[in-house]
Amino acid sequence: MVRPPCCDKGGVKKGPWTPEEDIILVTYIQEHGPGNWRAVPTNTGLLRCSKSCRLRWTNYLRPGIKRGNFTEHEEKMIVHLQALLGNRWAAIASYLPQRTDNDIKNYWNTHLKKKLNKVNQDSHQELDRSSLSSSPSSSSANSNSNISRGQWERRLQTDIHLAKKALSEALSPAVAPIITSTVTTTSSSAESRRSTSSASGFLRTQETSTTYASSTENIAKLLKGWVKNSPKTQNSADQIASTEVKEVIKSDDGKECAGAFQSFSEFDHSYQQAGVSPDHETKPDITGCCSNQSQWSLFEKWLFEDSGGQIGDILLDENTNFF
């Protein structure tokens, strides 16, 4: 059950307090102290309820109450506490001991609430305007950031390529001088082509003459061996030598060709002074065969007697092949 309010009792006075009532209440509280508000009306003889006595003391008669306008710090405290606690003005007044809960409530309803609503409306309008104005700027800022990031990535890639190139050059130090030498040779090759073209013919004739001199000496050595072996090889060698001599005569440099031909003619002259002829070349081979035949005469006689003259015919046929 809910307790009925004390103000509804018969004989209780309502309305504003008179100065005489204030003096009676203040003198009683100074003697007994604030508290036990139910006994105050009966003890003082006031025709007021206990609640009215408490509120009159707390909001108007107690010492240290600050009157007048609220400071900026007090306004911020009230706004912050009202957002946290709501309309609990007595709890809010406990954080501001110089202000009463009734004064805080009245000041909130008359000034702070309207002021706060106006500030919120202005802030919302500013936010809307800033959002509308910042939409193209934000897109441009994003595009600029993307462009700057792309440029930075390109720079990074180029720096990486340069670093790779420098690393490859550092790891292969022999490549750089080769490249420089090739560049210098290619630049100087165009200048030296004309000078080298004139000397190329002389070098070619010199090379052919030197190779021919060496080939004539080799042919002379081979001719000596061919003279001992068979006359057929000598004829073929003479033909080869004559054809090579003709080719040398057709060359450009006449002096070197004449010297080579002279060396070959001197070799031929020395060979003729030795008195060697194609008929005489095969005779030493026959004498060697005859000497070998005298050594094996006893064996041949025995074979001739045994085979009935067949060996003699074979030996005569073999000797005829040497002629």
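Cβ coordinates are placed from backbone N, Cα and C, and glycine is handled just like the others.
What Swiss-Prot says about this one:
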DOMAIN    9-61  domain 'HTH myb-type 1'
MUTAGEN   Cys49 to Ala  No effect on DNA-binding. Loss of DNA-binding; when associated with A-53
MUTAGEN   Cys53 to Ala  No effect on DNA-binding. Loss of DNA-binding; when associated with A-49
DOMAIN    62-116  domain 'HTH myb-type 2'
MUTAGEN   Lys232 to Arg  No effect on sumoylation
MUTAGEN   Lys250 to Arg  No effect on sumoylation
MUTAGEN   Lys283 to Arg  Loss of sumoylation
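Counting residue by residue with DSSP, the domain 'HTH myb-type 1' (9-61) contains 31 helix, 0 strand, 22 coil. Secondary structure counts, DSSP: the domain 'HTH myb-type 2' (62-116) has 37 helix, 0 strand, 18 coil.
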